[in-house]
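K.L.:
Could you have a look at this structure, given as structure tokens, before my questions?
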Amino acid sequence: MTTDTARRHTGAERANEMTYEQLARELLLVGPAPTNEDLKLRYLDVLIDNGLNPPGPPKRILIVGAGIAGLVAGDLLTRAGHDVTILEANANRVGGRIKTFHAKKGEPSPFADPAQYAEAGAMRLPSFHPLTLALIDKLGLKRRLFFNVDIDPQTGNQDAPVPPVFYKSFKDGKTWTNGAPSPEFKEPDKRNHTWIRTNREQVRRAQYATDPSSINEGFHLTGCETRLTVSDMVNQALEPVRDYYSVKQDDGTRVNKPFKEWLAGWADVVRDFDGYSMGRFLREYAEFSDEAVEAIGTIENMTSRLHLAFFHSFLGRSDIDPRATYWEIEGGSRMLPETLAKDLRDQIVMGQRMVRLEYYDPGRDGHHGELTGPGGPAVAIQTVPEGEPYAATQTWTGDLAIVTIPFSSLRFVKVTPPFSYKKRRAVIETHYDQATKVLLEFSRRWWEFTEADWKRELDAIAPGLYDYYQQWGEDDAEAALALPQSVRNLPTGLLGAHPSVDESRIGEEQVEYYRNSELRGGVRPATNAYGGGSTTDNPNRFMYYPSHPVPGTQGGVVLAAYSWSDDAARWDSFDDAERYGYALENLQSVHGRRIEVFYTGAGQTQSWLRDPYACGEAAVYTPHQMTAFHLDVVRPEGPVYFAGEHVSLKHAWIEGAVETAVRAAIAVNEAPVGDTGVTAAAGRRGAAAATEPMREEALTS
């Protein structure tokens, strides 16, 4: 190797090492050396305590997207005195991928009981996401426990004030909290009554934890693998990775290494594992058998994401942890964006989709566009009304912009001048995953029932109906004879047969599917679960039961099918109406056919890939993408800044969107007044104040 070649190799290695360290800082929210500021503490101060520092002259700021990132940034900047306009493509609601199905004034209720609601998107908030939780508290919203694992309702004390948000910094152990402790608050005990059903074997989670052999043998596992739960397998495989940055104590808990080693350890994790998919890690690094990988993928919900980056599943393993505490917002997750939006009525413009973005960056070859340039606006955004892609455009101008829409959606926006090469690559290549939910409403919370509850409710429909559902192995003719005479001629059969159901609401399509379905359903024990979820290898994959009843109601909405990636793609092939019959049938395979009597015929479904504004559930990198371009995702392009979950390394979480929104707001607030036409807003609020919006045909870049 020549001296020049060696130098080039050394230079490339140094550049790579700097990339790994910077990515570790992004992940951990560590500021630049030498101060190594804890950015989370700073963001908490800005978001919750003191707001942005007083700015210089107010700036005209355009924000694209009224999801949680756009709303948080808009709120901070408006309170700081800037002239903010938030452009939202959706004409009907704010919130982006925070969406709750609920009754709206003047519109048909999504469920038979208008009091019911259910989440189409974000549904749980972990205790280690302090920005989101503290914001919820600051806005006066009520948070309550979300039960990732079902609980014993006779234990704990949830009626006491909820504990405050608490964060302990990696710097000098400094702490932040937003209230006094609440020692009276107690979480209920976990029961693990919910189900795992795979390969026609079904056990409760509690049984699987003590004896996983029957489930594991269904995947053809042998030897010691049959005696380990898949969760234990994965944890054992990940222990060497955790050793990079933390130390295991005698009691099994882990503590972070001293700061420099902790940061360097995470940089080494990025270096050594960003090139792995989760499937490759389990097979090559952990040396699991193919059968073990299949079991892990099915039960731990990794199957459809085994081809995606190791890092996403590794971080998600910490984020969706059965031992962690999770919260939800009473009234639905929608309460968070809607509450923020109330104070931004004058700033939000609904039903305006960005189709063209032009900006002036004096650092780029003196380029100026048709609408931007020296002495004029630095940013011009052109929009069309929702549902009118070929309409004449409306132009909005400003000094700076924050783009919060997903890159999957930004891909369809004309940008002049083009972003830098690495940014364009990130916009083009960032992998967006799929997620699809199917929700079904029932007039009684049968998942909480004991067998005594089942007998009471079924025999209230017709004496002997409980015994009918308990019969097993009969052919259809025998089953028909066993059916009580009083319910043989119901117009919908036993679908929605309970008196609490208005069977006239059950659509003919669903009734026809029900009549022609060969599934009679097995006999299954009462689930008797409060919250939590079950797992199956049928297309529904994951099922979640409500953590809390809606006050004054006896029914509830079950998340009957929750799937990601390729699993979600199968559901996306069906029309919405078709999904309900399949979801009910697959729910019955786990819980027994008798649940049909409480089905109201009402359901809702959400495919985020088919959503025209989201174009996918969330950014989920493939191997190498994080090291290839994530640092370029974060960087602004002249006067254009970026925020959203995809700009963070907390992909798919509200916390990632919030932290990037605060960061973008700080940067825009502190941006110097340069040769970009920054002017004080005059007259009315809104970034179009200094330049009246004009109508014109869409320009090409």
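In case you wondered, yes, glycine gets a Cβ from its N, Cα and C as well.
Keep in mind that this structure shows the original residues, not the substituted ones.
Below are the features listed in Swiss-Prot for this protein:
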BINDING   ALA69, GLU88, ALA89, ARG97, MET123, ARG124, MET354, SER409, GLU645, TRP653, ILE654  FAD binding site
MUTAGEN   ARG305 to Ala  20-fold decrease in L-glutamate oxidation. Changes substrate specificity, the mutant can use L-histidine, L-phenylalanine and L-leucine
MUTAGEN   ARG305 to Glu  Exhibits strict specificity for L-arginine
MUTAGEN   ARG305 to Leu  Strong decrease in L-glutamate oxidation. Changes substrate specificity, the mutant can use L-histidine, L-phenylalanine, L-leucine and L-asparagine
MUTAGEN   ARG305 to Lys  Strong decrease in L-glutamate oxidation. Changes substrate specificity, the mutant can use L-histidine, L-phenylalanine and L-leucine
MUTAGEN   ARG305 to Asp  Strong decrease in L-glutamate oxidation. Changes substrate specificity, the mutant can use L-arginine, L-histidine, L-phenylalanine and L-leucine
MUTAGEN   HIS312 to Ala  Strong decrease in L-glutamate oxidation. Has little influence on substrate specificity
MUTAGEN   TRP564 to Ala  Strong decrease in L-glutamate oxidation. Has little influence on substrate specificity
K.L.:
What is the total of other Cβ atoms whose distance to the Cβ of ILE654 (FAD binding site) is within 10 Å?
P.N.:
30
K.L.:
Name the one residue among ARG305, HIS312, TRP564 whose Cα is closest in three-dimensional space to that of MET123 (FAD binding site); these are the mutagenesis positions.
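P.N.:
With Cα distances computed to MET123 (FAD binding site), the winner among ARG305, HIS312, TRP564 is TRP564.
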K.L.:
So how many other Cβ atoms are close to ARG305 (mutagenesis position), meaning within 10 Å of its Cβ?
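P.N.:
A count of 21.
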K.L.:
Spatially, and counting Cα to Cα, which of the mutagenesis positions is closest to ALA69 (FAD binding site)? Options: ARG305, HIS312, TRP564.
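P.N.:
Closest by Cα: HIS312.
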K.L.:
For ALA89 (FAD binding site) and ARG305 (mutagenesis position), what Cα-Cα distance in Å is obtained after rounding to a whole number?
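P.N.:
Rounded to the nearest whole number, the Cα-Cα distance is 30 Å.
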K.L.:
Given the recorded positions ARG305, HIS312, MET354, GLU645, ILE654, which one's Cα is the least distant from that of TRP564 (mutagenesis position)?
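P.N.:
Of all the candidates listed, ARG305 is nearest in space.
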K.L.:
Would you give the longest CA-CA distance, in whole angstrom, between residues of ALA69, GLU88, ALA89, ARG97, MET123, ARG124, MET354, SER409, GLU645, TRP653, ILE654, the set recorded as binding FAD?
P.N.:
30
K.L.:
For each of the binding-site residues (ALA89, MET123), count the other CB atoms lying within 10 A of its CB, then report the residue with the highest count.
P.N.:
ALA89
K.L.:
Among the binding-site residues ALA69, MET354, point out the residue whose Cβ has the most other Cβ atoms within 10 Å, with all shown protein chains included in the count.
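P.N.:
It comes out as ALA69.
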K.L.:
For GLU645 (FAD binding site), which residues of its chain lie six or more apart in sequence with Cβ-Cβ distance below 8 Å?
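P.N.:
Counting only residues 6 or more apart in sequence, the Cβ neighbours of GLU645 (FAD binding site) under 8 Å are ALA69, ALA618, ALA619, HIS651, ALA652, TRP653, ILE654, GLY656, ALA657, THR660.
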K.L.:
Cα distance, ARG305 (mutagenesis position) to MET354 (FAD binding site), nearest Å?
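P.N.:
Distance between the two Cα atoms comes out at 31 Å.
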K.L.:
Distance between ARG305 (mutagenesis position) and HIS312 (mutagenesis position) at the Cα atoms, whole Å?
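P.N.:
So the Cα of HIS312 (mutagenesis position) lies 9 Å away from that of ARG305 (mutagenesis position).
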K.L.:
Under DSSP, is ALA69 (FAD binding site) helix, strand or coil?
P.N.:
helix
